[in-house]
Amino acid sequence: MADAADSSMALVHSSLADSVLTSPRTLRQGQKWEVEYARYFGTPRRDPTAAPPSGLRYIMRGVHRHQGTWIPASCPASLCVCHPSLPSAVPVLTISIGDVVFEEHFVSILNFSWPQVTCVTQCPIRGSRVVFVSFCDKFKQIQKFAVRFPQPCDAESFLSCVECSCGSSGTMDIIPFGSDYVCEDSSASEYIVSNGLHHRLDDASNLEEQCFDHTIDEPPMNYHEETDQHVLEPLSASNTSNNSAFPPSFNQMLKSCSIDYDQEEPCPLAASNHVLQEVYVLDTSHDVANEERTAGKGMDAAEGVDASILTYDLMARIKTYMADESFNDMLLKLDKAIDELGGDMSL
């Protein structure tokens, strides 16, 4: 009798185990896809007089256009459309990451939207890799989530499976090509949609974009172009004050050469330039007295050059020397030598 009781208990346990294994949930069969998952969270209504919680701040209405934000998952998710074995059962769509189920809905209550995009005007319009899904919850609120497939053909196979599962009861919306959608590629961060899936970028890419957006506009510089430096700079006030021991006419000439030098135009030369070329040759020793004797001769009958031209050229050369730093250094050395000899200008 004990053996019979033990055998009956074994039969009871085995029947219970069979009933658990044959539950409707385990008999479901369906297709699976590896997708990227994102959920849309609407901004809750708030009291304008209430202060935000500590560490948070309110977002202005003009900043967020759709009063909500998309939050994508950081790792791939598993999308599955389950087909129960019972004829009266309804297919179920499930999205899970690992062992955690984030979405589980009847396919018949879901609304699917499939945007159509194109790369360029020459390419035909094709389906996107992103599918938007929406439904109405028990609080009469619209809930939305989105999935991104690796290839457009995967999205097409998923929608075909959904269409076969729900038959005529489901709602399928194919969004035509418009301004809200742009071409997508293999990069997960380049698909942009006004109310679509936005992917988070790391801080390094954000900093890199800010650096490229803010550029410094500078005029192009030629390879042989030099910096703006004046060859003949006006004499400083310190150099003029150092020459205070010289006659007043000489100091007046030093002051005027820095002001009038840029305003004066070169005097037109005569028909013959031989004498002027000879004057340029004699400027190596800064022999001003020799040039004064040459200019004081008046009209040179042999060459036919006017004495006024020579005088003007002599003054131009003197002004050039006055603007030369080496000549100013020579004047300072001469001034020191005269001071050492007793300061007698007659020497």
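Glycine is treated like the rest: Cβ placed from N, Cα and C.
A mutagenesis experiment is reported in Swiss-Prot for this position, Arg148 to His, and the note states: Meiotic sterility. Cβ-based neighbour count (10 Å, all protein chains) for Arg148 (mutagenesis position) stands at 23.
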DSSP three-state assignment (helix, strand or coil) for Arg148 (mutagenesis position): strand
